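Worksheet: the structure to be examined is printed underneath.
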Amino acid sequence: MAQKPNFLKKIISAGLVTASTATIVAGFSGVAMGAAMQYNRTTNAAATTFDGIGFDQAAGANIPVAPNSVITANANNPITFNTPNGHLNSLFLDTANDLAVTINEDTTLGFITNIAQQAKFFNFTVAAGKILNITGQGITVQEASNTINAQNALTKVHGGAAINANDLSGLGSITFAAAPSVLEFNLINPTTQEAPLTLGANSKIVNGGNGTLNITNGFIQVSDNTFAGIKTINIDDCQGLMFNSTPDAANTLNLQVGGNTINFNGIDGTGKLVLVSKNGAATEFNVTGTLGGNLKGIIELNTAAVAGKLISQGGAANAVIGTDNGAGRAAGFIVSVDNGNAATISGQVYAKNMVIQSANAGGQVTFEHIVDVGLGGTTNFKTADSKVIITENSNFGSTNFGNLDTQIVVPDTKILKGNFIGDVKNNGNTAGVITFNANGALVSASTDPNIAVTNINAIEAEGAGVVELSGIHIAELRLGNGGSIFKLADGTVINGPVNQNALMNNNALAAGSIQLDGSAIITGDIGNGGVNAALQHITLANDASKILALDGANIIGANVGGAIHFQANGGTIKLTNTQNNIVVNFDLDITTDKTGVVDASSLTNNQTLTINGSIGTVVANTKTLAQLNIGSSKTILNAGDVAINELVIENNGSVQLNHNTYLITKTINAANQGQIIVAADPLNTNTTLADGTNLGSAENPLSTIHFATKAANADSILNVGKGVNLYANNITTNDANVGSLHFRSGGTSIVSGTVGGQQGHKLNNLILDNGTTVKFLGDTTFNGGTKIEGKSILQISNNYTTDHVESADNTGTLEFVNTDPITVTLNKQGAYFGVLKQVIISGPGNIVFNEIGNVGIVHGIAANSISFENASLGTSLFLPSGTPLDVLTIKSTVGNGTVDNFNAPIVVVSGIDSMINNGQIIGDKKNIIALSLGSDNSITVNANTLYSGIRTTKNNQGTVTLSGGMPNNPGTIYGLGLENGSPKLKQVTFTTDYNNLGSIIANNVTINDYVTLTTGGIAGTDFDAKITLGSVNGNANVRFVDSTFSDPRSMIVATQANKGTVTYLGNALVSNIGSLDTPVASVRFTGNDSGAGLQGNIYSQNIDFGTYNLTILNSNVILGGGTTAINGEIDLLTNNLIFANGTSTWGDNTSISTTLNVSSGNIGQVVIAEDAQVNATTTGTTTIKIQDNANANFSGTQAYTLIQGGARFNGTLGAPNFAVTGSNIFVKYELIRDSNQDYVLTRTNDVLNVVTTAVGNSAIANAPGVSQNISRCLESTNTAAYNNMLLAKDPSDVATFVGAIATDTSAAVTTVNLNDTQKTQDLLSNRLGTLRYLSNAETSDVAGSATGAVSSGDEAEVSYGVWAKPFYNIAEQDKKGGIAGYKAKTTGVVVGLDTLASDNLMIGAAIGITKTDIKHQDYKKGDKTDINGLSFSLYGSQQLVKNFFAQGNAIFTLNKVKSKSQRYFFESNGKMSKQIAAGNYDNMTFGGNLIFGYDYNAMPNVLVTPMAGLSYLKSSNENYKETGTTVANKRINSKFSDRVDLIVGAKVAGSTVNITDIVIYPEIHSFVVHKVNGKLSNSQSMLDGQTAPFISQPDRTAKTSYNIGLSANIKSDAKMEYGIGYDFNSASKYTAHQGTLKVRVNF
């Protein structure tokens, strides 16, 4: 046991003090106590434990009683325990008397047995302030058999038999003499509630008000009510006290009376008080105050044997368990009941944890007031089914029903708080029921909203009233009364069904209701289809944002009046079951129009959603459901009218309409998705779409509107209300001739998609009435007829098939609004139906009427008039074959387009000849109609003015006879044929004078004798026909208006030679007129400022071009006949104008324009045949247009003839004006008259002049050698670069192209190479000067201080050292002497090793690395050169006679040079693009210098060193070839470059500067470098194919340069040197800056 270690500690400390002479039997094994002997002491007189008197001591002896002795009371004498902290094993009653035992000192006893004298007892008196501690320790057989008395004789206890632990059978009354006396149970072998240590009925308490009862170890059951009178009862952790006792009076046991208290000690507060209700004993426990508290104490009421009651003495409204504050609760409260035995708690219960357990099913617990386990508290149901009834608001905390069929009953208006779980061990076991009698609430005890309030079998609303639920519930909701209402708070989740099983008390379910205060979820079915199990109402929260999510498959409402109510602000029902078909047997009641949402968007195509009820209100006071979203389900709207503002259909979803009235304001669906099904009904064939319904939309049409399988009445009629629109890909039927559309409500409707177009599944009929306009957008098929009545309009946008179209009241209109060609298919009829008022063509698409069937004798449509309106300009209407034009009225309001784009609507007639007479209405002056022959029939026009043109649908078809002209009143028609290239009429005949205000497009046109035709006008000016002038004698005339466009194949012929006239009234394209054998009488051009394009030959007795400008459009145009007059420009293009015969006179305004195409060699010519003569004075300017794209890579002169037969040209051409177009700018043109008197055009190569001029005007004009290089470039005409240059169109581009090739950067690069090597030499010279300065004794006067002298002397001790000098140089050379400048940046480092070979000689070696980037400037800007150099040097310094010295170096440098030079390339279109010519070559530079100097102390601390010497450098590039360009890579051959320089200058060293241990040596210097000899190499470069090389540009850099610089050397010790320096170099148009660092390590 957990208490044993403490107990052992007590007995070990207490068992050492005894004072007795009795025999001792050890009560323990000796292991724990360390006892060597076991004693038994018997009484023979009044005995105490302080001495041996009264015990079985030896004669004359007074032996103290040993610790842990068994005292066997075998004499009728009292026993007094006077030993302080006395510890005896036990008391054994072995006399037939009750014995008195007095506790005068704290005493511990084990067993107290009367096993030998069972009717007798020890009666204890505990003195004031003393403790009787009972451990219940027993003894074993071995111990009982081996005890010895005080004489050490074997004396068995109980005959050697064992005495069980916790044998307190001999315990009688306990009298507390005075306060505070203590009785303590501290059992060595602790007992439990299941097997307690039971004190018999003789164990009583006397004067309990003076005493304290401590239960420190063990579970004690008392049988006498006197224990309740103990002043203080203390129960330690895990220990217990059980009252199974006699009552105080009338079955009642009073606890904590008169200030008595029952306390629960210990850290955990797990001590337990058990109150047992038992027949013949106490059944009611009346508690003064409260039991437990401060989260301590477990109190159990056990009524397993008989019903019992726990009562608060202050009344039920007072706490009986714990108190109502955070820490005031008891640790636990347990109620144990059994079948039929009720437990009643009449008082408030505040316990942290509560247990309801029933030994067998049927136990009942009634709480007559509050039950509250507090935050984090628990309630557990155990063992068997039970029932709990509460009467006040209660908190059961986390409640575990333990998988028992347990019920909690909540009375009217009360709140039950908790989190109720059917089975903690298995969440799937949803046991337990919570039943509300009427009004009430069930709320969570947890602050975590994610913790379920219930996970049980059911929550029941048994009576009329409102049960409020919140949080998460995994339970069935059951309604037991028509007035029962579950009210769900916002966020409530019911994870279970509603009204599926009978109530707990087997009462039947009732049609109660559910009311929502916010969003909620119900996952199970609602109602089970039974009359009483169906719900009456579900009322949603009055909040549009709140959602009721239903996951059940059956949402069953009452058969009559069952409704889901959407309040004023709507709300949402969301159906979430994705596995089963769903049935909603409710009306959906809408309070405010366009509110409420039913969201079934998660349903799949495998599910059917059936709504058996009305939705909203359709008729008066319309109230629509804001949205019904069916997801992808198959939805059936059944058993009621439906009003929906938005119907949402997801992919493949469908909605079935079942012969009610449906208002669906808007359908939302993905394009081409969703289906509406019109169901069949044997009793009712009508389904009505209420006014304002829209199925689908233009942007997102439905997939299908479908008429289901027919019923007994065969047809299904869809009555379509006012303004209803049907948008679907297809409107279909399952059976042929089933499905009719009736539009009888007025307004305008749209029907989209294919209607009834499936093979064998045509719809039945279509009816329009009552002023309704219906527009069909797709192909439409009705097997029956189409009726248009009551001034209704049927608008057709696509192919339309019906038996016939009729209007019984002659008020119907058929309007075509199609944008593409369509066909209307009708059946021929046996008799006419009602005639339409009119047929209107409003769209741009053509319409063809096609009639089928051979039985009928009349047409399937008839109309009073045809009218073209709106967008029908240019639209063709093909009348049913056999319909003549004779009596038709054809109107138009669409005009005829613009002046430059005449157009007209068209009526096509076929299969019959027609005649048009005066008075027949066809078009008007502002609205011309086009009549077209669709077959080889004829039209005879007798009307004087026909506001129409006539054309044909195919070539060589149709005959037109025009006879409407009258004397002095020519007939008028608006065109015969459409335009050039369109089908030609077969024959047109003019029998009277006519004005044709359009084109003539026909195979043959005959103008009868003495008839004049004027043709061309607003309807067209094209001419593509053969006109025959005259029917017999040829005296006919044709006149062409301005802007006549004759097809080149058209012609005008005369019946007889020299008869008939042709007149052009304005600009014209002219084709063939007359023939060599039959010329016409005259051809005249009478317009002003006009021109004629001649496409064919003209043969006429007289040709007068007037002042027309002529353009020759055919390769050869012949002018023949008698005389020809020309007084305008002749533009030959590249064609020939041939004067075949006769005399041509050119007036003063005559000029010639010709075009030379050099690439083909074609030039426009005038050819004067031998039988012809041209007379002219000096003509105007001769314009020569030249298209010259040919290559100019030719030499000499090319010639082209302009006038052939010049000997027959009597006149002089005007001075030429050359207009050269094309890419060739390198040729020169002239016009000459050769020895044959022909006029000839010459073409001469002019490349050298063009290039020289272009370069002279460019930036390189003054560049040295550029003129020579240009000449060499142009001499090499076989190079690719030369030929590419000839593609140039702009002379400035030519200069750029040539300049990039003819100039170079070699001089600059060579100069930089030499300069880079010289920089390294300068660094070596500087190094030598520094060494000499630091190490030479002659400089000691400059040291300036002791410290300086020491430092200087240190250098003398250094034999060698390593140094490094990194540097950075920037240099800029401006343009000089015509040579482009450059900018160079050099970075590098020189690393050297030097040593003092002797006192007067220093030598060293160095290696250097440099990197130079050159950016060339001026006309070479964009060119770049990179140089990477590696140098090797030897250097030294020799001290000569005093103060004189010599120093020098030798250097060898290898440079890797990479150049990028800009070159150019011309595309074939003359566009110039940039290319890069890349060079990659090696350079070698070497040389050396020798300089002499003298050290001179000019003044104290100043050393002046004048110096002079010579330097020599030589450089050489390897030969290389550039890469990277198309035509401009050059091959470069180089020679050596060298340079000899004179160097003169001086250095000045000042006094050292000492900073702590650092010495600084300052220095300044200046030098002049003058080039005394040497030259740059003359590099030669050539392009591929070039014979003479380009010469390189000369060296124009300055010969003299100037340097000034300063430096400082720093020494911190003898081992390390540092330095910094700056140099500035300057020459003519040249500057350079260089910075240097230095570090040296001396060894």
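Keep in mind that glycine also has a Cβ here, set from the backbone N, Cα and C atoms.
Just so you know, the substitutions we noted aren't modelled in this structure.
Swiss-Prot annotations:
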DOMAIN    1355-1643  domain 'Autotransporter'
VARIANT   Val257 to Ala  In strain: Breinl
VARIANT   Tyr1010 to Asp  In strain: Breinl
VARIANT   Ala1450 to Ser  In strain: Breinl
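On the 0 to 100 pLDDT scale, the domain 'Autotransporter' (1355-1643) averages 90 in this prediction. Mapped onto three states, the DSSP output places Val257 (variant position) in helix. A separation of roughly 151 Å, to the nearest angstrom, links the Cα atoms of Val257 (variant position) and Tyr1010 (variant position). A distance of 117 Å separates the Cα atom of Tyr1010 (variant position) from that of Ala1450 (variant position). Sequence-distant neighbours of Ala1450 (variant position) (same chain, six or more apart, CB under 8 Å from its CB) are Ser1433, Leu1434, Tyr1435, Phe1486, Gly1487, Gly1488, listed in sequence order. Reduced to three states, the DSSP call for Ala1450 (variant position) is strand. With the fewest other Cβ atoms inside 10 Å of its Cβ, the least crowded of the variant positions Val257, Tyr1010 in this structure is Tyr1010.
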